[in-house]
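*Asks:* Pasting a structure here, questions to come.
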Amino acid sequence: MGKLLLILGSVIALPTFAAGGGDLDASDYTGVSFWLVTAALLASTVFFFVERDRVSAKWKTSLTVSGLVTGIAFWHYMYMRGVWIETGDSPTVFRYIDWLLTVPLLICEFYLILAAATNVAGSLFKKLLVGSLVMLVFGYMGEAGIMAAWPAFIIGCLAWVYMIYELWAGEGKSACNTASPAVQSAYNTMMYIIIFGWAIYPVGYFTGYLMGDGGSALNLNLIYNLADFVNKILFGLIIWNVAVKESSNA
């Protein structure tokens, strides 16, 4: 039934997916990146939901969340690519709506992967959720012109650093130390994505809003699209890999 609903949902989405494009210029690399990421997100969503049948019960929720992350992003990318191709404007509102839903889910994955293998306090999830929301809210305020770009950038980066601390040296790391080697390996890899993969976002913000006349919506969106590809899809694949390994050893 789950697979049937997934296929049905994909079929329903296809007309909208096909209609929101217009002509794509071969030299518009940002537009091409929108299309590539959209297709990759859909493929990843199908993959994660189908692969739920391969893992044990305690890992199914993690794969479900991975599928939700890529599925929600796919839906918003259908609209974002349309805005870009038709107007050439940065789809800031659509992008932040997407991030407001998917970034807390990505953060939730850290809690879920630890909860599946060891005991972890619920306070960790609350801290990470607050940190992610602060990062997103101030990022949006800076991009939307609600507040000055530099202060918003600094506050957002501080929230990101706070989350890294909690995961690298705080409650998250303490819980990870009691998990299996496979879970620890996955956790550490996810940490590197949070540190280096998420660093792509402030690079995009800086390029688009803090470089004066040198900034451009083209560079901003190309960088953001790359970041979403890495952080949403690769993140989920790491979860899938450890889930399959742990399930086969059970």
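For all residues, glycine too, the Cβ spot is worked out from N, Cα and C.
Nope, none of those substitutions made it into this model, it's the original residues.
Pulled these features from Swiss-Prot for this protein:
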type    : residues      : note
MUTAGEN : Trp59 to Ala  : Reduced GPR photoactivity by about 50%
MUTAGEN : Tyr96 to Phe  : Reduced GPR photoactivity by about 50%
MUTAGEN : Glu143 to Ala : Reduced GPR photoactivity by about 50%
MUTAGEN : Glu246 to Ala : Increased GPR photoactivity
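A description of the local structural setting of each listed feature is requested, covering burial, neighbours and distances.
*Replies:* DSSP assigns Trp59 (mutagenesis position) to a helix in the three-state reduction.
Counting every protein chain shown, the Cβ of Tyr96 (mutagenesis position) has 19 other Cβ atoms within 10 Å. Tyr96 (mutagenesis position) carries a helical DSSP state (H, G or I).
The C-beta environment of Glu143 (mutagenesis position), restricted to residues of the same chain at least 6 apart in sequence and closer than 8 Å, consists of Thr92, Tyr96, Ala149, Ala152, Tyr205, Gly208, Tyr209.
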*Asks:* Rounded to the nearest Å, what's the C-alpha distance separating Glu246 (mutagenesis position) and Trp59 (mutagenesis position)? Just drop the number here, would you?
*Replies:* 9
*Asks:* For Trp59, Glu246, listed as mutagenesis positions, tell me which one has the smallest number of other Cβ atoms within 10 Å.
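*Replies:* Comparing Cβ neighbours within 10 Å for the mutagenesis positions Trp59, Glu246, Glu246 has the fewest.
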